[in-house]
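Enquirer: Annotations for this protein, taken from Swiss-Prot, read as follows:
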BINDING   Arg71, Asp75, His98  ubiquinone-8 binding site
MUTAGEN   Gln101 to Asn  Reduces quinol oxidase activity by 75%, decreased affinity for ubiquinol-1
BINDING   His106, Trp170, His421, Arg481, Arg482  heme b binding site
MUTAGEN   Tyr173 to Phe  No effect
MUTAGEN   Asp188 to Asn  No effect
MUTAGEN   His284 to Ala  1% quinol oxidase activity, loss of heme o
BINDING   His284, His333, His334  Cu(2+) binding site
BINDING   Tyr288, His411, His419  Fe(II)-heme o binding site
MUTAGEN   His411 to Ala  50% quinol oxidase activity
Amino acid sequence: MFGKLSLDAVPFHEPIVMVTIAGIILGGLALVGLITYFGKWTYLWKEWLTSVDHKRLGIMYIIVAIVMLLRGFADAIMMRSQQALASAGEAGFLPPHHYDQIFTAHGVIMIFFVAMPFVIGLMNLVVPLQIGARDVAFPFLNNLSFWFTVVGVILVNVSLGVGEFAQTGWLAYPPLSGIEYSPGVGVDYWIWSLQLSGIGTTLTGINFFVTILKMRAPGMTMFKMPVFTWASLCANVLIIASFPILTVTVALLTLDRYLGTHFFTNDMGGNMMMYINLIWAWGHPEVYILILPVFGVFSEIAATFSRKRLFGYTSLVWATVCITVLSFIVWLHHFFTMGAGANVNAFFGITTMIIAIPTGVKIFNWLFTMYQGRIVFHSAMLWTIGFIVTFSVGGMTGVLLAVPGADFVLHNSLFLIAHFHNVIIGGVVFGCFAGMTYWWPKAFGFKLNETWGKRAFWFWIIGFFVAFMPLYALGFMGMTRRLSQQIDPQFHTMLMIAASGAVLIALGILCLVIQMYVSIRDRDQNRDLTGDPWGGRTLEWATSSPPPFYNFAVVPHVHERDAFWEMKEKGEAYKKPDHYEEIHMPKNSGAGIVIAAFSTIFGFAMIWHIWWLAIVGFAGMIITWIVKSFDEDVDYYVPVAEIEKLENQHFDEITKAGLKNGN
């Protein structure tokens, strides 16, 4: 009746796991108790869990990302500690099978459930505001996409206490991920968490692609869009083009494991290299899905805090488009050593070097934006400057790895680990923190505490270099990745330095948590009354902070690239409209969370081979979707009186701030 599931699936014999599970359960119970104590369940259901408001969904994405960052970083600390101990001749505190699960879960969590939700959260929060839209093209799909992401998060975390996670590495190469070498449920947890969350990401890509192309404000041509919107558009093109590859690849691996097919096994005509080609044909565009939007974040911040127009807008846009195209013809650089031949390796090595050119164009554009600007060293700007330095180092090591001869020496070494953390942390993570700092007042109506923000930045950037520069040296010294036992003692000093860097990063994360707490506590002292705390240039700053649920009472007409800056220059930024009209808006829907609940049941049942429960979960998903499809009560009109009330409150705050007509 319960398939493979039994009490033996709970790892009672592993104290680290059991303590972690106890902590998660106690934390969850405390949260439920607080919500119940304050009587907030109805509020949460009506205003957040069933919301189709892009801003609230963006905030929820970012909350999920921050929570999972804590989980993913805990894995990182354990890995660094284990390697430091193992290189000193100790056995360490992690048995090999547990260590292997940790490095797999760390990669999966950080890419799929930290970086992706954070980037998509920023897109949700900002893109409709930047283009003058009232919501995304498909509001319900936006809600459903979020909940599919949550399904993946739930399954990954359940694997901690029920069964195990994959021990294969984050991309689950066969034959190790095949049923012969991984007969347990670990790879199945990997499969279903990625497959279900991947559906949500694909829907997000379609949603934002349509939103940006079809819902821009009057007068906003493509080359009047903010750079962040351009970067988001290109990232969503990549999502639409690449995520179906992941879906099909994982589906074929599922068939190998569940039905005994042989797509990726060498016997019966299969080929494991086909899997590796397919997974990286998705995997390398995925890197740019993450990095392109944060390039847009840095573009917005550099212009705002340099107090001048963005340098080289057109070249920035075309560089973004070039990266989007080139990202599909570099994937083989992930496996130069696997026998493709010299000509093939040379082609992909050259394309990898070429893709560095548009990235370099962007870096020089940001530098020239700052040149002769009146730079304000706000914490968002510090993250940007830190990114330029850190990402440049990572980019140069990437070009080095693009040389097949060098890659043969460094493949699967800690040099590679240092390189991709250099670009992911120095690029994506720094960009997400910069974007959170920059747009926090827009989301919540008050600014983040600067003192703690700067402390977080310095701990992060110093910790990063202390943690990862030794790994470059260890890579040259011959240390390969994913070692947990019997590590050469000559590596001990470098591994201890790297572990101390991880501790500094932990302090940086602590500073970020304290920053949010202090900012919420002191929010009344840091209110943003005008909606424009930084002297912004784009349309999101034309609304109140936080914006009303309809975003714009009157959809703005765009005449210049820096639309809001132009309004301020002409003295039109805060003019009261002559009249308002009713606004057409979507209604909230609980169908998304219900479909997600059934999806979680379906995924869990498939992992444990509980076939009757899988049928219940799948049927529940389909029936809910069909019922939702016949629901025609999906929208309403906001009355003029409500709009006037909210807008008058905003104009009163503007008057308090001493602003009038944008001057």
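Any Cβ shown, glycine's included, is placed from N, Cα and C.
Tell me what's around each of these sites.
Expert: According to its DSSP assignment, His98 (ubiquinone-8 binding site) is helical.
Take the CB of Gln101 (mutagenesis position) and look out to 10 A: across all protein chains shown you find 22 other CB atoms.
Using a 10 Å Cβ-Cβ cutoff, Arg482 (heme b binding site) registers 14 neighbours.
For Tyr173 (mutagenesis position), the number of other Cβ atoms no farther than 10 Å from its own Cβ, over all displayed protein chains, is 17.
According to DSSP, Asp188 (mutagenesis position) sits within a helical segment. Of all the Cβ atoms in the protein chains shown, 28 others lie within 10 Å of the Cβ of Asp188 (mutagenesis position).
Under the three-state DSSP scheme, His284 (mutagenesis position) falls in the helix class. Long-range neighbours of His284 (mutagenesis position) (same chain, six or more residues apart, CB within less than 8 Å of its CB): Ser327, Phe328, Val330, Trp331, His333, His334.
A simple way to gauge crowding: the CB of His334 (Cu(2+) binding site) has 21 other CB atoms within 10 angstroms, across all the protein chains here.
For the recorded site, His411 (mutagenesis position), the DSSP three-state label reads coil. Under a cutoff of 8 A between CB atoms, and with a sequence separation of 6+ in the same chain, the neighbours of His411 (mutagenesis position) are Phe336, Thr337.
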Enquirer: Please compare the binding-site residues His98, His419, Arg481 by how many other CB atoms fall within 10 Å of each one's CB, and tell me which has the fewest.
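Expert: Least crowded of the binding-site residues His98, His419, Arg481, by Cβ count within 10 Å, is Arg481.
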Enquirer: Of the binding-site residues His419, His421, Arg482, which sits closest to Asp188 (mutagenesis position) by Cα distance?
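Expert: Closest candidate to Asp188 (mutagenesis position), judged by Cα separation, is Arg482.
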Enquirer: With Cβ-Cβ distance below 8 Å and at least 6 positions apart along the chain, what are the contacts of Tyr288 (Fe(II)-heme o binding site)? List them in sequence order.
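Expert: In sequence order, the residues whose Cβ lies under 8 Å from that of Tyr288 (Fe(II)-heme o binding site) (at least 6 apart) are Ala235, Leu238, Ile323, Thr324, Ser327.
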Enquirer: Under 8 Å Cβ to Cβ from Asp75 (ubiquinone-8 binding site), same chain, six or more residues apart: give me those in sequence order, or none if nothing qualifies.
Expert: Ile102, Phe103, Ala105, His106, Ile109
Enquirer: Quick check: of the recorded positions listed here (Tyr173, His421, Arg481, Arg482), which one has the Cα closest to that of His98 (ubiquinone-8 binding site)?
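Expert: Comparing Cα positions, the closest of these recorded positions turns out to be Arg482.
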Enquirer: Can you give me the Cα-Cα distance between Arg481 (heme b binding site) and His419 (Fe(II)-heme o binding site) in Å, rounded to a whole number?
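Expert: Roughly 12 Å, rounded to the nearest whole number.
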Enquirer: Closest to Trp170 (heme b binding site): which of the recorded positions Arg71, Gln101, His419, going by Cα position?
Expert: Gln101
Enquirer: Have a look around His106 (heme b binding site) and count the other CB atoms within 10 A of its CB, chains all included.
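Expert: Cβ-Cβ neighbours of His106 (heme b binding site) within 10 Å number 19.
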